[in-house]
Amino acid sequence: MTNIRKTHPLLKIVNSSFVDLPAPSSLSSWWNFGSLLGVCLAVQILTGLFLAMHYTSDTATAFNSVTHICRDVNYGWVLRYLHANGASMFFICLYLHVGRGLYYGSYTYSETWNIGILLLFAVMATAFMGYVLPWGQMSFWGATVITNLLSAIPYIGTDLVQWIWGGFSVDKATLTRFFAFHFLFPFIVAALVMVHLLFLHETGSNNPTGIPSDSDMIPFHPYYTIKDILGFLIMLTALSALVLFSPDLLGDPDNYMPANPLNTPPHIKPEWYFLFAYAILRSIPNKLGGVLALVLSILILAIVPMLHTSKQRSMMFRPLSQCLFWFLVAILFTLTWIGGQPVEYPYIIIGQMASVLYFLTILVFMPLVSIMENYLLKW
């Protein structure tokens, strides 16, 4: 008799995706981050659902409702800090996942890669709207500054900002709609994840060598399920340690002050995972130029497949490209640090230099070095 997992209409889909899926035998731990992102999304949806049961999206009560969750709701503080630090874990896994794709040339699967970029934008939008909900000082001013950037769009900018705000400033209408969208977006993200996996399973996974692995495949279960479970345990242990020992490590102390439109914080900054893009935005003195640079800092990923000039797919056997890749990582760390510093000398000039190097490395240095490596292959 045929196994039910191979005949049942629903189980058949699960089976072909997670059990009998042929996977390359050489996948390293860098391939764990996709499944870790799935766990992060599940944790965020679950904790978010329970938080939404106690949260009120009204400017008069939002801040107090978060305080109420932490003080009066059973294990409310665990829910709140799991959700806040879960977002940080989400972005750590996201950036490592994208970095792995860049390093091993996974971007040559253009459909999967482009859906991934859409996912990145959707998760960033979700996180931004979520940061506004506690209605602390940094929530309010972060929302004001970031939404106000849209006013740089010629002709329709000002109308667009007022349309998003639902008035002439960030107020009750803004908070209510941000809560509605913050609740909705994770489910859109979950749907996009399905499409992401659909396209991935059309082509099969890449592997560290970048060489087709059709001749050397193993079943996903039990080999990679066990490996993924180990990843889950490590990540959930790290998240638990962060939540239980230093829950405010990655947060901003200003957000423990209720939102006050009459008092601007000394330094408005977003959460740490947006600081690199924020530094690029601030490094350009022109408002429209800054907004374009901000969007392009992420959108540049979409043209990476077109800039692939190497004869080899992966960077595994390309030492010069490896050096440039780690140089790019160092630039991103520098930008993240600069984004958290005040706008003054020498931080301004360091941010500008790092921003220029970020775009130059991706657009010019990497394609040129790849061409050079092609010539070295002929020696």
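We number each residue from 1, going along the chain as drawn.
Cβ coordinates are placed from backbone N, Cα and C, and glycine is handled just like the others.
Lifted from Swiss-Prot, the feature list:
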type    : residues      : note
VARIANT : Val39 to Met  : In strain: Isolate FMNH 128718
BINDING : His83, His182 : heme b b562 binding site
BINDING : His97, His196 : heme b b566 binding site
VARIANT : Ser110 to Leu : In strain: Isolate TK 4728
VARIANT : Leu119 to Met : In strain: Isolate TK 13173
VARIANT : Val132 to Ile : In strain: Isolate MVZ 185566
VARIANT : Thr176 to Lys : In strain: Isolate TK 15194
VARIANT : Phe185 to Leu : In strain: Isolate TK 4728 and Isolate TK 86578
BINDING : His201        : ubiquinone binding site
VARIANT : Ser215 to Pro : In strain: Isolate TK 41573, Isolate TK 86578, Isolate USNM578997, Isolate USNM579009 and Isolate USNM579010
VARIANT : Leu236 to Pro : In strain: Isolate FMNH 128676
VARIANT : Met257 to Val : In strain: Isolate FMNH 128676
VARIANT : Ile303 to Val : In strain: Isolate TK 15194, Isolate TK 22602, Isolate TK 22631, Isolate TK 25071, Isolate TK 56869, Isolate USNM578997, Isolate USNM579009 and Isolate USNM579010
VARIANT : Leu360 to Ser : In strain: Isolate TK 86578
VARIANT : Val364 to Ile : In strain: Isolate TK 17544
VARIANT : Val369 to Ile : In strain: Isolate TK 43189
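Everything Swiss-Prot records as a feature, shown here on the structure.
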residue: Val39; record: variant position; CB count, 10 Å: 19
residue: Ser110; record: variant position; CB count, 10 Å: 14
residue: Leu119; record: variant position; CB count, 10 Å: 20
residue: Thr176; record: variant position; CB count, 10 Å: 16
residue: His182; record: heme b b562 binding site; CB count, 10 Å: 21
residue: His196; record: heme b b566 binding site; CB count, 10 Å: 21
residue: Ser215; record: variant position; CB count, 10 Å: 6
residue: Ile303; record: variant position; CB count, 10 Å: 12
residue: Val364; record: variant position; CB count, 10 Å: 11
residue: Val369; record: variant position; CB count, 10 Å: 20
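Rounded to a whole value, the Cα-Cα separation of Leu119 (variant position) and Phe185 (variant position) is 10 Å.
Of all Cβ atoms in the protein chains displayed, 15 besides its own lie within 10 Å of the Cβ of Leu236 (variant position). The shortest Cα-Cα distance from Val364 (variant position) to any of the recorded positions (His83, His196, His201, Met257) is found for His196.
Every protein chain shown contributes to the tally, and the Cβ of Leu360 (variant position) ends up with 12 other Cβ atoms within 10 Å.
His196 (heme b b566 binding site) sits 16 Å from Val39 (variant position), taking the C-alpha atoms as the reference points.
In the three-state DSSP classification, Met257 (variant position) falls within coil.
Residue pair His182 (heme b b562 binding site) / Met257 (variant position) shows a Cα separation of 22 Å. Of the listed variant positions, namely Val132, Met257, the sparsest CB environment within 10 A is found at Met257. When the binding-site residues His83, His97, His201 are compared by Cα distance to Val132 (variant position), the shortest distance belongs to His83. Within its own chain, His83 (heme b b562 binding site) has Gln44, Thr47, Gly48, Leu51 as residues 6 or more apart in sequence whose C-beta sits under 8 angstroms from its own. Listed in sequence order, the variant positions from Ser110, Phe185, Leu236, Met257, Ile303 having a Cα within 10 Å of the Cα of Val39 (variant position) are Leu236.
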